[in-house]
Amino acid sequence: MKFLDQCKIYIRSGNGGGGSVSFRREKYIEYGGPDGGDGGRGGDVWIEAVEGLNTLIDYRYQQHFKAGTGVHGMGRARHGAAGEDVVLKVPVGTEVLEEDKETLIADLDHAGMRLLLAKGGNGGWGNLHFKGPVNQAPKYANPGQEGEERWIWLRLKLIADVGLVGLPNAGKSTFLAAASAAKPKIADYPFTTLTPNLGVVDLSSSERFVLADIPGLIEGASEGAGLGTRFLGHVERSATLIHLIDATQDDVAGAYETIRGELEAYGDELADKAEILALNKIDALDEETLAEKVAELEAVSGIKPRLVSGVSGQGVTELLRAAYKQVRIRRGDLEEEIDDDEDHVDETPGGWTP
């Protein structure tokens, strides 16, 4: 299934049906009174977050959605039926924004959440409503009210407990494959990952969380370089970030500073989120070179990096357990405390909430 995380759509609620101008006509009743029924109300446009979806791809092929028009009223005081509603099904984590793409209308962050986007027009009154002592045979009725129309943006931010960030070719997809049953595309060239991948990490039967791998960032991504920072929105909701750095590259300190700079440029307090720093691909280095890389990275970050290898699996479980601890803190299952992991985790979340 192709991945699409934002789209612009047009919605319009239904017009109300017009009221009827009608008079009672029966045998032996020469002057029957008015009996025009009311028009039905127009259909509404709703949006609902549902489970089982992780893309907005359906809205690439259809961008216009119109609810049904109310049926006109009829004689014998028969009211028109209401127009059919339109319900837009979207993944959990979808944000609804105004046409300016900045004003947030709603954040559908849990399954079953439902929002009225456009209310249908009321049906018009039939002439039965206008009968009075002065005018006992009104020959007019109300037309139905117009429906509402608007353009809106849908933006998906995946619901993940832990986010993977790093430069292209840092080994994020390999790590995701080693940590979960996900099967992301893996190759030895930059930007192999073009869309976010999700994997469920099962530490035990009762310990599990969702891990998100997003496309790699490069210097200048906040200004549009590479794939930009668009996909960072998918880790905004996460409890912590795992920052993977390729231990085989020459400048590990520069790699760290590049990603930190892009996180700060993105905003939304993403740079203040708890971070676990890890040196990946350690199986490709000898002990002396690895020690130099660790010292270099610790000097610039102030954090003692964890050592992992997505290929051999070394250190992966320990890193995942450290990440799960942050998830439990976020869920309220565990109080934040300083322990032996304090050198590995930068815990400065700054009260961030989604």
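Keep in mind that glycine also has a Cβ here, set from the backbone N, Cα and C atoms.
Don't look for the substitutions in this one, it keeps the originals.
Record features (Swiss-Prot):
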type	residues	note
BINDING	166-173, 191-195, 213-216, 280-283, 309-311	GTP binding site
BINDING	SER173, THR193	Mg(2+) binding site
DOMAIN	1-159	domain 'Obg'
DOMAIN	160-328	domain 'OBG-type G'
MUTAGEN	GLY80 to Glu	Grow slowly at 23 degrees Celsius, die at 37 degrees Celsius; decrease in 50S ribosomal subunits at both temperatures, partial cell division arrest at 37 degrees Celsius
MUTAGEN	PRO168 to Val	Grows like wild-type at 30 degrees Celsius, slightly cold-sensitive. Slight reduction in affinity for GDP, slight increase in GDP exchange rates
MUTAGEN	PRO168 to Arg	Grows poorly at 30 degrees Celsius, slightly cold-sensitive
MUTAGEN	GLY171 to Ala	Unable to support growth
MUTAGEN	LYS172 to Asn	Unable to support growth
MUTAGEN	SER173 to Asn	Unable to support growth. Does not bind GTP, decreased binding of GDP
MUTAGEN	THR192 to Ala	Supports growth. 2.5-fold and 7-fold reduced binding to GDP and GTP respectively. No change in the GTP hydrolysis rate
MUTAGEN	THR193 to Ala	Unable to support growth. 5-fold and 22-fold reduced binding to GDP and GTP respectively. 10-fold decreased GTP hydrolysis rate
MUTAGEN	ASN280 to Lys or Tyr	Grows poorly at 30 degrees Celsius
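Shown on the structure are the features that Swiss-Prot records.
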residue : record               : Cβ neighbours (10 Å)
GLY166  : GTP binding site     : 25
PRO168  : mutagenesis position : 17
ASN169  : GTP binding site     : 20
GLY171  : mutagenesis position : 25
LYS172  : mutagenesis position : 30
SER173  : mutagenesis position : 24
THR195  : GTP binding site     : 17
PRO215  : GTP binding site     : 26
LYS281  : GTP binding site     : 23
SER309  : GTP binding site     : 21
Other CB atoms within 10 A, centred on ASN280 (mutagenesis position): 28
Three-class DSSP secondary structure - LYS172 (mutagenesis position): helix
Sequence-distant neighbours of GLY80 (mutagenesis position) in its chain (C-beta under 8 A, six or more apart): GLY17, GLY37, ASP38, GLY39, GLY40, GLY70, VAL71, HIS72, GLY73, MET74, GLY123
Length of the line joining the Cα atoms of PRO215 (GTP binding site) and SER173 (mutagenesis position), in Å: 9
Model confidence over the domain 'OBG-type G' (160-328) (mean pLDDT, whole number): 82
Whole-number Å value for how far SER309 (GTP binding site) lies from ASN280 (mutagenesis position) (Cα to Cα): 5
From binding-site residues GLY166, LYS281, SER309, the one whose Cα lies nearest LYS172 (mutagenesis position): GLY166
Assigned conformation of ASN280 (mutagenesis position) - DSSP reduced to three states: strand
Using Cα positions only, nearest of the mutagenesis positions to SER309 (GTP binding site) (PRO168, GLY171, SER173): GLY171
